[in-house]
Amino acid sequence: MGLVGWGLLLGCLGCGILLRARAQFPRVCMTLDGVLNKECCPPLGPEATNICGFLEGRGQCAEVQTDTRPWSGPYILRNQDDREQWPRKFFNRTCKCTGNFAGYNCGGCKFGWTGPDCNRKKPAILRRNIHSLTAQEREQFLGALDLAKKSIHPDYVITTQHWLGLLGPNGTQPQIANCSVYDFFVWLHYYSVRDTLLGPGRPYKAIDFSHQGPAFVTWHRYHLLWLERELQRLTGNESFALPYWNFATGKNECDVCTDELLGAARQDDPTLISRNSRFSTWEIVCDSLDDYNRRVTLCNGTYEGLLRRNKVGRNNEKLPTLKNVQDCLSLQKFDSPPFFQNSTFSFRNALEGFDKADGTLDSQVMNLHNLAHSFLNGTNALPHSAANDPVFVVLHSFTDAIFDEWLKRNNPSTDAWPQELAPIGHNRMYNMVPFFPPVTNEELFLTAEQLGYNYAVDLSEEEAPVWSTTLSVVIGILGAFVLLLGLLAFLQYRRLRKGYAPLMETGLSSKRYTEEA
């Protein structure tokens with residue numbers, strides 16, 4: 001069997017229903033004792049007493065802090081979902097790292113920092129338009145995605161049951177599974193949007209921790225940063241950066257859906273990916289939401305069929321335009337009450353695509369991010385499965401670029417983000433679900449540069465060409481001249497009807513020239 005064949009085999013095994021102890025929780029913490037004690041504070045290195053790197057001054061084991069402020073929105077239950085007060089249903093003590101140290105055992109650095117002591121600012125990586133990549137850069141990106149699909153995550157596992165069933169039927173076996181790096185990226189997104197499980201066939205659907213609220217921008221930002229760092233590790237290239245797809249073309253075509261990039265449509269079945277693309281063999285995970293709800297279980301990483309896109313019968317739908325992006329960026333308010341999908345004149349809601357790009361609400365309209373997903377259709381059209389499609393990565397990279405442009409233009413204070421009464425998961429200090437160790441929305445409400453990356457993109461107003469400006473001026477002058485001629489003709493007509501009257505009386509008069517004669 002060749003190298004690729006072994007890679008595919010490992011990829012298939014990587015997300016099976018394997019009850020084995022980075023992704024949702026560190027593998028080292030998902031033991032019977034770890035789950036029962038609700039503590040995830042592993043040692044750093046071989047010294048067992050070096051808990052959270054404490055002996056090196058990197059961190060210590062501490063009580064998890066969660067947001068206790070009230071939320072609003074359609075989720076009205078309490079203590080029914082294991083994502084409430086994340087992650088305390090699973091762990092109430094974790095490593096709290098000091099300074100720029102980060103990670104489940106404080107063994108890494110925060111985004112944007114490097115060095116043994118994490119005290120050296122890392123040169124910012126540059127996210128560029130995917131169409132501007134060289135052939136070598138393009139191959140590195142596509143190859144890294146494929147490698148991530150086939151590589152079991154070395155540190156993290158996923159849970160295959162909700163919190164009440166986490167230890168299995170006999171209460172002694174943690175219900176977990178190994179998963180590939182990319183499939184875990186998919187699983188994170190699924191877990192953030194999945195329904196609350198109340199019983200067989202009784203899902204509570206009014207909940208979403210990564211959409212329909214302020215956390216939409218920060219959640220997806222962290223999601224991409226997580227994947228970018230994993231791809232850097234897989235490729236051994238610390239300067240590796242995710243590209244973006246500028247979907248604001250206003251066209252009726254997906255210009256990244258080619259065999260040179262993320263896969264064209266298959267000729268004999270246009271809902272599938274062309275056999276000339278490496279993505280034609282990608283199988284998807286976490287797609288059978290109704291089945292999970294019926295069985296009161298979670299996505300366990302089993303493959304559920306091939307990746308699909310579906311443009312059939314959608315020939316009149318067009319992608320957003322640059323004007324839509326510019327209108328969205330002109331909105332100065334980050335978000336507005338009720339901080340939900342019906343917020344108006346909210347930059348976040350316009351970017352997410354529930355508002356028109358200018359911030360007005362129209363329930364019949366999809367725009368920007370939502371429109372791009374709808375345009376691709378297929379696997380990409382549903383939140384729980386969308387991240388299976390690699391187009392998701394470059395689509396959200398551009399969405400993040402728009403968010404970053406807004407941050408740079410407006411320089412908002414943290415007070416721009418609601419402390420309370422946003423939907424569950426969307427308050428400023430809520431720990432984003434299901435990232436671990438815990439990270440709040442506020443921690444990602446920063447410019448990209450502060451997090452170690454930048455975008456090579458120009459989202460400013462396009463300057464009109466000289467001939468266009470000149471033509472506009474000439475048309476304006478001609479229009480004013482025609483209007484003046486019409487006004488003079490009207491005045492002459494009235495004067496002839498009333499008879500001659502002097503323009504100015506010789507006597508004093510209180511009548512003003514704006515009044516009727």
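Please read every residue number as a count from 1 along the shown chain.
Each residue, glycine too, has its Cβ placed from N, Cα and C.
Cβ neighbours of CYS40 (mutagenesis position) (same chain, under 8 Å, six or more residues apart in sequence): PHE25, PRO26, CYS29, GLY34, PHE91, ARG93, THR94, CYS95, TYR104, PHE436. While the structure shown retains the original residue, Swiss-Prot records the mutagenesis experiment CYS40 to Ser with this note: Mutant mice show hypopigmentation of the coat and have the retinal pigmented epithelium significantly less pigmented than wild-type retinas.
Counted within 10 Å of its Cβ, the other Cβ atoms near CYS61 (mutagenesis position) come to 15, all protein chains included. Looking at Swiss-Prot, you'll find the mutagenesis CYS61 to Trp noted as follows: Mutant mice show hypopigmentation of the coat and have the retinal pigmented epithelium significantly less pigmented than wild-type retinas.
What Swiss-Prot lists as Zn(2+) A binding site is HIS189, HIS211, HIS220, and the listing cites similarity to another entry. Sequence-distant contacts of HIS189 (Zn(2+) A binding site), defined by Cβ-Cβ distance under 8 angstroms and a gap of at least six in the same chain, are SER210, HIS223, PRO383, HIS384, ALA386, ALA387.
According to Swiss-Prot, the naturally occurring change ARG194 to Gln is described as follows: In slaty; decreased DOPAchrome tautomerase activity. Neighbour list (ARG194 (variant position), Cβ cut-off 8 Å, at least 6 residues apart, same chain): LEU289, TYR292, LEU298, CYS299, HIS384.
Taken from Swiss-Prot, the feature Zn(2+) B binding site applies to HIS369, HIS373, HIS396, supported by similarity to another entry. When secondary structure is read from DSSP and collapsed to three states, HIS373 (Zn(2+) B binding site) falls in the helix class. Cβ neighbours of HIS373 (Zn(2+) B binding site) (same chain, under 8 Å, six or more residues apart in sequence): ASN380, ALA381, ALA386, LEU395.
Looking at Swiss-Prot, the entry for natural variant PRO434 to Leu says: In slaty-2j. In the three-state DSSP assignment, the secondary structure recorded for PRO434 (variant position) is coil. All protein chains considered, the CB of PRO434 (variant position) has 25 other CB atoms within 10 Å.
One natural variant catalogued in Swiss-Prot, GLY486 to Arg, is accompanied by this note: In slaty-lt.
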Comparing the Cα of HIS369 (Zn(2+) B binding site) with the Cα atoms of the recorded positions CYS61, HIS220, PRO434, the shortest distance belongs to HIS220
Reduced DSSP assignment, HIS220 (Zn(2+) A binding site): helix
Are any of CYS61, HIS396, PRO434 (the recorded positions) within 10 Å of HIS220 (Zn(2+) A binding site) when you go C-alpha to C-alpha, and if so which? HIS396
May I ask for the distance between PRO434 (variant position) and HIS396 (Zn(2+) B binding site), taken between their Cα atoms and rounded to an integer number of Å? 18
Pairwise CA distance, HIS211 (Zn(2+) A binding site) versus HIS396 (Zn(2+) B binding site), rounded so that it is a whole Å: 13
CB neighbours within 10 A of HIS220 (Zn(2+) A binding site), counting all protein chains shown, number 25
